[in-house]
Amino acid sequence: MQTVIFGRSGCPYCVRAKDLAEKLSNERDDFQYQYVDIRAEGITKEDLQQKAGKPVETVPQIFVDQQHIGGYTDFAAWVKENLDA
């Protein structure tokens, strides 16, 4: 599964999401992730809203296999429910 984390520097929840994704990628052969710094890439809130298909107010915004999961708390819950990590 391919996970994309849209975040920014200085965001503690972005760091947590990246750390969890790194842990999963080290433990599982079927998990890969990409971290995208929205400031460095010039991605706007409107761009994220369009990709998510709904309003977004915070980062990180996380997608698994192109499905919008939400922020860090949503991602951690998704991992617990789907991957037992």
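Cβ from N, Cα, C; glycine included.
The domain 'Glutaredoxin' annotation in Swiss-Prot covers 1-85.
Experimental mutagenesis is annotated in Swiss-Prot for G10 to A, with the remark: No defect in AMPylation by YdiU. A simple way to gauge crowding: the CB of G10 (mutagenesis position) has 8 other CB atoms within 10 angstroms, across all the protein chains here.
In the three-state DSSP assignment, the secondary structure recorded for C11 (mutagenesis position) is coil. C11 (mutagenesis position) has a Cβ environment of 17 other Cβ atoms inside 10 Å. For the mutagenesis experiment C11 to A, the note given by Swiss-Prot reads: Abolishes AMPylation by YdiU.
The 10 Å shell around the Cβ of P12 (mutagenesis position) contains 8 further Cβ atoms across the protein chains shown. Record note (Swiss-Prot) on the mutagenesis of P12 to A: Abolishes AMPylation by YdiU.
Just so you know, the Cβ of Y13 (mutagenesis position) picks up 16 other Cβ atoms within 10 Å once every protein chain is counted. Under the heading of mutagenesis, Swiss-Prot lists Y13 to F, S or T and annotates it as follows: Abolishes AMPylation by YdiU.
A mutagenesis experiment is reported in Swiss-Prot for this position, C14 to A, and the note states: Partially abolishes AMPylation by YdiU. Counting every protein chain shown, the Cβ of C14 (mutagenesis position) has 24 other Cβ atoms within 10 Å.
In sequence order, no residues are near V15 (mutagenesis position), counting only same-chain partners six or more apart with C-beta under 8 A. Here the residue is the original one, but Swiss-Prot notes a mutagenesis experiment at this spot, V15 to A: Partially abolishes AMPylation by YdiU.
Quoted from Swiss-Prot for the published mutagenesis R16 to A: Partially abolishes AMPylation by YdiU. Within 10 Å of the Cβ of R16 (mutagenesis position) there are 17 other Cβ atoms, across all protein chains.
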G10 (mutagenesis position) sits from R16 (mutagenesis position) (Cα to Cα, rounded, in Å) at a distance of 11
Can you tell me whether DSSP puts R16 (mutagenesis position) in helix, strand or coil?
helix
